[in-house]
Amino acid sequence: MASESETLNPSARIMTFYPTMEEFRNFSRYIAYIESQGAHRAGLAKVVPPKEWKPRASYDDIDDLVIPAPIQQLVTGQSGLFTQYNIQKKAMTVREFRKIANSDKYCTPRYSEFEELERKYWKNLTFNPPIYGADVNGTLYEKHVDEWNIGRLRTILDLVEKESGITIEGVNTPYLYFGMWKTSFAWHTEDMDLYSINYLHFGEPKSWYSVPPEHGKRLERLAKGFFPGSAQSCEAFLRHKMTLISPLMLKKYGIPFDKVTQEAGEFMITFPYGYHAGFNHGFNCAESTNFATRRWIEYGKQAVLCSCRKDMVKISMDVFVRKFQPERYKLWKAGKDNTVIDHTLPTPEAAEFLKESELPPRAGNEEECPEEDMEGVEDGEEGDLKTSLAKHRIGTKRHRVCLEIPQEVSQSELFPKEDLSSEQYEMTECPAALAPVRPTHSSVRQVEDGLTFPDYSDSTEVKFEELKNVKLEEEDEEEEQAAAALDLSVNPASVGGRLVFSGSKKKSSSSLGSGSSRDSISSDSETSEPLSCRAQGQTGVLTVHSYAKGDGRVTVGEPCTRKKGSAARSFSERELAEVADEYMFSLEENKKSKGRRQPLSKLPRHHPLVLQECVSDDETSEQLTPEEEAEETEAWAKPLSQLWQNRPPNFEAEKEFNETMAQQAPHCAVCMIFQTYHQVEFGGFNQNCGNASDLAPQKQRTKPLIPEMCFTSTGCSTDINLSTPYLEEDGTSILVSCKKCSVRVHASCYGVPPAKASEDWMCSRCSANALEEDCCLCSLRGGALQRANDDRWVHVSCAVAILEARFVNIAERSPVDVSKIPLPRFKLKCIFCKKRRKRTAGCCVQCSHGRCPTAFHVSCAQAAGVMMQPDDWPFVVFITCFRHKIPNLERAKGALQSITAGQKVISKHKNGRFYQCEVVRLTTETFYEVNFDDGSFSDNLYPEDIVSQDCLQFGPPAEGEVVQVRWTDGQVYGAKFVASHPIQMYQVEFEDGSQLVVKRDDVYTLDEELPKRVKSRLSVASDMRFNEIFTEKEVKQEKKRQRVINSRYREDYIEPALYRAIME
C-alpha cells in the first residue's frame, strides 16, 4: 500500500488548491482531501479560498492594536549559513509599526521579478536588521466567520483544552504576525511536529521554503554538521528558530526543497515534520495557529523536543493514545511502541477520497472522530481520562530567544557587517619602489570600538587603491623607545566572524602584546586588517586594506623578527617589496583556485615560524636556571615540568605523559581539548568513554568529542565534506596507540584507516623518526602530531582550535597548512607560559567572550583546564577563560563543603543583603517534583501542596500518578508526580536574632569564593546594637571613587557603560 501512496505527488512539490465554497466549509475534511492528493509529501501546501469568502470586512480599525514585544532580528553569518538573534524592543502600535516598515530605511527595494528580490534578501540579510511584530496574541477574524476560522478549527488538538483545561498561546490559540521587508522565520518544524495554518490577511507577500518530511533528517544532519556547538547543547536546536540556511546551500548538499510565494488572502498549511523557513516582502499581517489530525499522533509520540529550556511547548500524548490508539496504549506506556513513520501515507480521515487499493493500513480499532462528534469526545471507554478539575490555564508558546542588549552598544559594533555577495575583489599591484615616509605618533590611529568591514553591498566590484609613498625606515634603539607604538590585541569575536584590532598607546608596562615598539606606516588611505576565516586568501605575510573612513593612515602587520632578544626590527625597502610580491602572488593563486584546496606550500621567508629558527649569534639559547625550575607551584603545570620545549628533549617523559593521558577519559589525545567542557557541562563522561584499562588497547571503541566540522571547516568557504570516513554507524571510532611513543587517538581524529589500526601502528612523527620535533604552534611536547609546512610538526588539537590552520587532506588529517595564520597571532603572549619562557613562541588563541584579550596556547589552555567547546560555523572552537567562567558551574563542579551546627557562614537576610550568620541546626525537608499537563514542571512543592491526597499522612504518590496541585495563585492544576527529594535545610541565626531556614545553595562558607552578585550585596553589621540595620529597605553602598582621566589619554577614554556592555 505504501508503494501506491508514493504515486501521490511523487516529486513532493508544493501543491496549490482552489476549493469551492461548499468544499471550503468543512476544514478537517478538506485537509484530509489535500492529503489524499499527496500535498503532505511536500511538507507545505497553499490553499486559495473562494473569492466570496472574507474573514474581515475591513482592516482600517486595527491601527491602535498594540504589538507588546516587537523583536529586532540581527543576523550573523556568511556564505549561506546564518544565525538569527532576536532583540526585544519596546511595545508599539500597528500604526507606528507600519510607519517604520514603510520608511526609506526599512521599505522593500525595487525589483522586477521574485528571483531578483530573493537574491537581494540573501545578499543583504546581515545588514540593517528589521523589526518583526511577532507572537501577538489575538485574531482578526470576525466572530460570525465559521469557515477556516483560525481561532476555532475544531480539530482533535482541541482535546488538549477539553481534557485538561490548558490553552497554549500560539498552539491552540491564534497568533498575529506583523512583518516588514526582510523579517524572517528560520528553519523549523512546528512544536510537537504539529500541523500549522497561516493566513495572510493583508499586505506584501511572504515567501516560503520547504523540505519534504521524508528528507527532514538530512536537513538536520546538515545543520548539525555546520553548527556542532548548538547540536551538542541541544539535540533539537533547530526548534530555537535561529538557524538560516540558504537554498543555494541546500542545493549544494543535495537536499530536496521547494519554494512558494504566499499572496494576501491565501492560506499556507504546514504538515507534521515539515521543515520550513521564509521571509516577508514588506509590511503585512498574518495569523496562524496549530492543529492536528489522527495522522499527527504518531509524530507527536516521536517528536524530539528541546532539552535545554524548560519552557518549550510539550503536550502530553496520553489522552490521544488512549482515545485513538487504545490497543497500543499499554505498549506505548511501557516504551515498546516502536512504530516507524511512513511520511508518504495520508491521514486516515482521507479514506473516503482514496480508492480501496490506496487506503492506508488501519491501526487496530481506531475509530473515526468526525467534526460533529467533537463535543462528545470525553465520552470514551473505561480507560478514558476524566476531565481535569483545573480551571483554564494559559501557557506560552516560546517562539524566539531574545537577547537584552544595552542601547549604548551600536548594532554595527555587536554584529559587524560582512559582504555576503559573490563579488570579486581585485587589488592593484603594489609598486616596487616606495618613497620614504617617516613613522610618527600620528601614523597610528587608536581604535577602541573595533574595525568593521566597509559596506560594499551596492557595488559589483571593489578595487583597492594603489599604495603610494609608503616606506619603513630603520630606527635606532633610542628612536624606537621614543616613538609611540601600536599595541595589537587580536580577538576572534564570538559573534562577528572576524578578528578585531584594539590599539593603545605605549605605556611603561603593557598587559598584553609584545614589549617592543611596533613599526608604523603612513599612506593616503587608512587601513585595518580583518583577520577572519580559514583559507580566505591571506598568507599571513602582509595584509593591507582600507578603512571605511579614510584619513590617510596605514598599518601593516610585520613578521616577528628578533633583534637583541625580543625586540622587533624594521623592514628594508627591498624586503618589503619582496613580501608584497609574495602576498600579491598568493592572492592571485587563491583567486584562481576559488576555494579549492591547494597542496602545502613553503612558508614565506619572513613568516614567524621561519624566523624562529633564524636566531642571531648573540642570542643565547633559552635555558631555565635550577632556581627558576624549582619555582613551579601550580598544580596543573607540575606534571609538565619535563615537557616544555625550552628544556632538552626527553622522549621518555613524553611517552610517560602519553600513557597517562591514554588512561583518562576521553582516552584520545585530540579529544582532550574538549575534556573540561564535557566534565563541567555533562558531569563527566558517559559509559561510551569507559575505562581505558578495561579493554584491550586496539579493541576499544568510543565516541569522539570533536565534530567533523572542526576538521573540515575552512571558514569563509562552505565547500566542505561532512562525511566521516573512519566513524562507525553508531558514531564510535576505534582507539589506537602508537607502539613507540604510546600516544592514543581515535582513528577518526587522527585519520587512521581501519586497515592500519593494529598493534604495530605508529603515529606520523614516529614513522618519520622525527622524535625530537616539536609542535610549532605551542610550547609543550607530547600528544598527537602531524606534519606541517617545511617539515614542521603541529599538534592535531592545536590545528583544530586555531581557526586559520587547515587540514589539506581531511580524511588523513594531514598535512596541516599553517601559512594562512595571521601574523598578530604569533605576537600574542600566553598567560600560562610567558612566566616560564623568556621569549614568545608558538601561536595563541584567545577567549571568545566579547573582546577579552586573554591569550594562551591551545596545549597550555587544555592542561590548565580552560573550557573549550565546539562552536558553530564559521568558527570551530569556543573558548572561555577563567575570568568568564559561569560562577554556578564553578560552584557545582566541586563538591560543596559540609556544614555543621555552630559554624559561621554567609547567607541572605530578609532585607535582601548578605550577612555573616551562625548555623543553629540542620533539618531535612521533603520536596515533591511534578510535571504539569502543559509541559512545565516544579521541583520544590511541599507535600501539603498536593490536594488530591493527604501526603503528610499517607506519604508521596506513586511515580507517574496523576495528582492535583494547588499553586501559589490559589488555583488547582493537573500534574503527574515524578519523585520526592529529601533536601538538607539549614536554620541560620543572624546577629540581630532573626532566623531563616535556607537550602545549601543559599549558604556560603567563610573560606569559599563568593560570586559577584553576593559580593556586591555583602554587608557587615555595626556595633550600634543593630538599630535600623536590618529593617531599612535599602542599605546604601559606598560609592566608588571616580577615576580622573589623564588629559594626555582623554581621547582614548571609553564610557564605563559602553565598556561594561562590551565586556559582558
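Indices start at 1 and increase along the chain as displayed.
Just so you know, glycine gets a Cβ as well, placed from its N, Cα and C.
Modelled residues match the original; the substitutions are not represented.
Record features, source Swiss-Prot:
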- Y132, N198, K206, K241: 2-oxoglutarate binding site (BINDING)
- H188, E190, H276: Fe cation binding site (BINDING)
- 14-56: domain 'JmjN' (DOMAIN)
- 142-308: domain 'JmjC' (DOMAIN)
- G133 to A: Abolishes histone demethylase activity; when associated with A-138 (MUTAGEN)
- G165 to A: Abolishes histone demethylase activity; when associated with A-165 (MUTAGEN)
- G170 to A: Abolishes histone demethylase activity; when associated with A-165 (MUTAGEN)
- D939 to R: Impairs binding to H4K20me2, promoting partial recruitment of TP53BP1 (MUTAGEN)
- D945 to A: Impairs binding to H3K4me3 (MUTAGEN)
- D945 to R: Abolishes binding to H3K4me3 (MUTAGEN)
From the Cα of E190 (Fe cation binding site) across to the Cα of N198 (2-oxoglutarate binding site), what is the distance in angstrom?
12
For a quick check of understanding: among the binding-site residues E190, N198, which residue's Cβ has the most other Cβ atoms within 10 Å?
E190
Same chain, not part of Y132, N198, K206, K241: whose C-beta falls within 8 angstroms of the C-beta centre of the 2-oxoglutarate site? Give them in sequence order.
A134, Y177, G179, T183, S184, F185, G278, N280, A286, S288
Between the recorded positions G133, H188, E190, D945, which lies closest to K241 (2-oxoglutarate binding site), Cα to Cα?
H188
Starting from the Fe cation site formed by H188, E190, H276, give every other residue of that chain whose CB sits within 8 Å of the mean position of their CB atoms, in sequence order.
F185, W187, T189, S196, T270, G274, Y275, A277
If I take the alpha carbons of Y132 (2-oxoglutarate binding site) and D939 (mutagenesis position), what is the distance between them in whole Å?
36
Taking just the CA atoms, what is the gap between H188 (Fe cation binding site) and K206 (2-oxoglutarate binding site) in Å?
16
Inter-residue Cα distance where the pair is G133 (mutagenesis position) and D939 (mutagenesis position), in Å:
35
DSSP secondary structure for H276 (Fe cation binding site), reduced to helix/strand/coil, please.
strand
If you run the three-state DSSP split on D945 (mutagenesis position), which class comes out?
helix
C-alpha spacing of D945 (mutagenesis position) relative to H276 (Fe cation binding site), in angstrom:
43
Measure from the Cβ of K241 (2-oxoglutarate binding site) and count the other Cβ atoms within 10 Å, all protein chains considered.
20
Most crowded position, judged by CB atoms within 10 A, among D939, D945 as mutagenesis positions:
D945
Compare the Cα of D945 (mutagenesis position) against each of the recorded positions G133, E190, K206 and report the nearest.
E190
Which residues of the same chain, at least 6 positions away in sequence, have a Cβ lying under 8 Å from the Cβ of K206 (2-oxoglutarate binding site)?
G179, L200, T261, Q262, M268, G278, F279, N280, H281, N284, A286
Three states by DSSP: which one describes E190 (Fe cation binding site)?
coil
Could you tell me the mean pLDDT the prediction assigns to the domain 'JmjC' (142-308)?
92
